[in-house]
Amino acid sequence: MLTQKTKDIVKATAPVLAEHGYDIIKCFYQRMFEAHPELKNVFNMAHQEQGQQQQALARAVYAYAENIEDPNSLMAVLKNIANKHASLGVKPEQYPIVGEHLLAAIKEVLGNAATDDIISAWAQAYGNLADVLMGMESELYERSAEQPGGWKGWRTFVIREKRPESDVITSFILEPADGGPVVNFEPGQYTSVAIDVPALGLQQIRQYSLSDMPNGRSYRISVKREGGGPQPPGYVSNLLHDHVNVGDQVKLAAPYGSFHIDVDAKTPIVLISGGVGLTPMVSMLKVALQAPPRQVVFVHGARNSAVHAMRDRLREAAKTYENLDLFVFYDQPLPEDVQGRDYDYPGLVDVKQIEKSILLPDADYYICGPIPFMRMQHDALKNLGIHEARIHYEVFGPDLFAE
């Protein structure tokens, strides 16, 4: 239990840490990776190169300090972090390593301003946070391992099918190499794929949404090829596209994630996705359309038909199920793309154009896609009067959503 003095010191020094946050976290990662290079196998090194992980962690540290009087206000955030950590296989013995180098980085960057009292207060605050997360992660690990088909840590899977879904998205059907069943999951959850990346000389781990409904035998992930932009190409995603084939093996974590629908609810859901963000939505959609059926609105944005994954199956579902309304936006339609057949509206997803169709009593709204897309849709829903508690979103990698 933190003393009031400790809380006061942490709150008082939060603005200073925010001012120097990026430098502190950059120093922290340098120190930690030099002392423990094996942790490079856990952290996303692409995000390290781009500085995204540093920004996200600096912001998280500041948010924790700002809310230290009422940590329950951060419970949703901590739940997301715990699920991510569980999917990475984070171990309790790694927390003291992080704490040691974080405190050393604060001392190094702030110099004499980081007094013994300040370092002691932050050590206690970090220890308290670590205890909360370790408890949550232990519960997640045990819950997964106890379920039929469940496991803890990594399990070897075999690629049984590799299916192109568009010019940039490919689906992989994975079955356990041991021939056993797989644990069911909540529609919207993800698995982690661990694979050796020769270009880095490291194992790297990435999260991918499970893009089909649970069947107890296999999982499907749908992976976008990365590249062509200002950021480095996706190490793992492109490796899966170019070098992983049917019969090859990869390691998977059990499903985790707090972004999922309530399968027992009967209230409407509105799914809003951009690009490869449709992958968790497809799982949600399939389950929601089962008995008891519930009203579903699926809104998707893509550049055009060439990169619109699963479009024919979604159109067919919209024709088959009376409780499903589908709206597709293309912002760069091809000459052969026909409005009314391939897509419904030109331009970026604009929920204002379909306001009457998505403003449903007691509906929950789920958003997934690139971060700028999610910010835009979140703000648009808020402007339509949707309560924050009804809006749910998924971010893979560092959570830079709330800038």
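Cβ coordinates are placed from backbone N, Cα and C, and glycine is handled just like the others.
Where a substitution is noted, the model still shows the residue that was there originally.
Noted in Swiss-Prot for the protein shown:
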type	residues	note
DOMAIN	1-138	domain 'Globin'
MUTAGEN	Ala60 to Tyr	Does not affect phospholipid-binding
ACT_SITE	Tyr95	active site, charge relay system
MUTAGEN	Val98 to Phe	Blocks phospholipid-binding
ACT_SITE	Glu137	active site, charge relay system
BINDING	Gly275, Val276, Gly277, Leu278, Thr279, Pro280	NADP(+) binding site
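Positions of the features from Swiss-Prot, shown on the structure.
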residue: Ala60; record: mutagenesis position; DSSP (3 states): helix
residue: Tyr95; record: active site, charge relay system; DSSP (3 states): helix
residue: Glu137; record: active site, charge relay system; DSSP (3 states): helix
residue: Gly275; record: NADP(+) binding site; DSSP (3 states): helix
residue: Pro280; record: NADP(+) binding site; DSSP (3 states): helix
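If you draw a 10 Å sphere around the CB of Val276 (NADP(+) binding site), it holds 27 other CB atoms from the protein chains shown.
For the binding-site residues Gly275, Gly277, Pro280, counting C-beta atoms within 10 A of each C-beta gives the highest total at Pro280.
Geometry remark: Gly277 (NADP(+) binding site) versus Val98 (mutagenesis position), CA distance 31 Å. For Val98 (mutagenesis position), the nearest of the recorded positions by C-alpha distance turns out to be Glu137; the candidates were Glu137, Val276, Thr279, Pro280.
The highest number of surrounding Cβ atoms within 10 Å, among the recorded positions Ala60, Val98, Leu278, is found at Leu278. Residues near Tyr95 (active site, charge relay system) in space but far in sequence (CB under 8 A, at least 6 apart, same chain), listed by position: Ala130, Leu133, Met134. Within the same chain, residues at least 6 positions away in sequence whose Cβ sits under 8 Å from that of Thr279 (NADP(+) binding site) are Tyr208, Ser209, Leu210, Ser211, Ile221, Ser222, Ala309, Cys368. Same-chain residues with CB within 8 A of the center of the Gly275, Val276, Gly277, Leu278, Thr279, Pro280 CB atoms, the NADP(+) site residues themselves not counted, are Ser209, Ser222, Lys224, Ser273, Gly274, Met281, Ala309, Cys368, Gly369.
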